[in-house]
Amino acid sequence: MRVLYLLFSFLFIFLMPLPGVFGGIGDPVTCLKSGAICHPVFCPRRYKQIGTCGLPGTKCCKKP
């Protein structure tokens, strides 16, 4: 029975996703912490999209 707990813990750690592997920014707090802005529809001129701000159509934009 103890072996099952050990097995489950190893599987959990092994299958846990790594940060940064599945894309960039996905919420407004992370966007603002990275020094970017949330902007609807498209990024302004001279800004580059680095993620989304959680809502559909809202982009996280940062100056390159």
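In case you wondered, yes, glycine gets a Cβ from its N, Cα and C as well.
Original residues throughout; no substitutions modelled.
What Swiss-Prot says about this one:
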type	residues	note
MUTAGEN	LYS33 to Ala	Loss of PIP2 binding and loss of liposomal lysis activity. Decrease in fungal cell permeabilization. Impaired antifungal activity
MUTAGEN	ARG45 to Ala	Loss of PIP2 binding and loss of liposomal lysis activity. Decrease in fungal cell permeabilization. Impaired antifungal activity
MUTAGEN	ARG46 to Ala	No impact on fungal cell permeabilization. Impaired antifungal activity
MUTAGEN	LYS48 to Ala	Loss of PIP2 binding and reduced liposomal lysis activity. Impaired antifungal activity. Decrease in fungal cell permeabilization
MUTAGEN	LYS59 to Ala	No impact on PIP binding and liposomal lysis activity. Lack of antifungal activity. Lack of fungal cell permeabilization
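When the mutagenesis positions LYS33, ARG45, ARG46, LYS48, LYS59 are compared by the number of other CB atoms within 10 angstroms of each CB, ARG45 has the fewest. In the three-state DSSP assignment, the secondary structure recorded for LYS48 (mutagenesis position) is strand. Among the mutagenesis positions ARG45, ARG46, LYS48, the residue whose Cα lies closest in space to that of LYS33 (mutagenesis position) is LYS48. Note: the Cα of LYS59 (mutagenesis position) and the Cα of LYS48 (mutagenesis position) are spaced 10 Å from each other.
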